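Peer 1: Dropping a structure here in structure tokens format, bear with me for questions.
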Amino acid sequence: MDVTIQHPWFKRALGPFYPSRLFDQFFGEGLFEYDLLPFLSSTISPYYRQSLFRTVLDSGISEVRSDRDQFLILLDVKHFSPEDLTVKVLDDFVEIHGKHNERQDDHGYISREFHRRYRLPSNVDQSALSCSLSADGMLTFCGPKVQSGMDASHSERAIPVSREEKPSSAPSS
């Protein structure tokens, strides 16, 4: 039986479990070399590993919480203004769309666009939905839940995005 022995320099850091930023929520912030060729980081040195914690922090926040009293969506949209964002409810779904036209940044010109669609729980009071954008770019979509005996109405309507002057105090989970 032949066993192939690989030098540790050619092993990929954490193998298939190594998180890739390629499809994360970056909205055009640029790619690093390790995003396209993640195995190169481990070929430099057998002891070099890209920080997993930094990768998680760099990915922005996209969190959905649903507890007994409310439904909450936290979405990092720091590159968009309230005018660039559209939030609407269609039946049992909330759709969040962000788009800004081409503008200049440090590296040239860039335009960004994203679509997110979330299913609302059936017991969310759709008449009391709210959406706000904090000063640090955190979009908060919130809806209280109704008692199980009450029925929430389902139709299409737009939810205005209000701007808050203070940064978000999004609790980490």
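Even glycines carry a Cβ here, placed using N, Cα and C.
Original residues throughout; no substitutions modelled.
Dumping what Swiss-Prot says about this protein:
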{"type": "BINDING", "residues": "His100, Glu102", "note": "Zn(2+) 1 binding site"}
{"type": "BINDING", "residues": "His107", "note": "Zn(2+) 2 binding site"}
{"type": "BINDING", "residues": "His154", "note": "Zn(2+) 3 binding site"}
{"type": "DOMAIN", "residues": "52-162", "note": "domain 'sHSP'"}
{"type": "VARIANT", "residues": "Thr55 to Ala", "note": "In 50% of the molecules"}
Peer 1: For the domain 'sHSP' (52-162), give the DSSP counts of helix residues, strand residues and coil residues.
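Peer 2: Going through the domain 'sHSP' (52-162) residue by residue, I get 13 helix, 60 strand, 38 coil.
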Peer 1: Would you report the average pLDDT that the model assigns to the domain 'sHSP' (52-162)?
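Peer 2: Here the mean pLDDT over the domain 'sHSP' (52-162) amounts to 84.
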Peer 1: List the residues of the same chain that sit at least 6 positions away from Glu102 (Zn(2+) 1 binding site) in sequence and have their Cβ under 8 Å from its Cβ, in sequence order, or write 'none'.
Peer 2: Tyr109, Ile110, Ser111
Peer 1: Give me the CA-CA distance between the residue listed as 'Zn(2+) 2 binding site' and His100 (Zn(2+) 1 binding site), in Å, as a whole number.
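Peer 2: The separation of the Cα atoms works out to 17 Å.
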Peer 1: Cβ neighbours within 10 Å, counted over all protein chains: which one of the binding-site residues His100, His107 has the most?
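Peer 2: Result for the most crowded candidate: His100.
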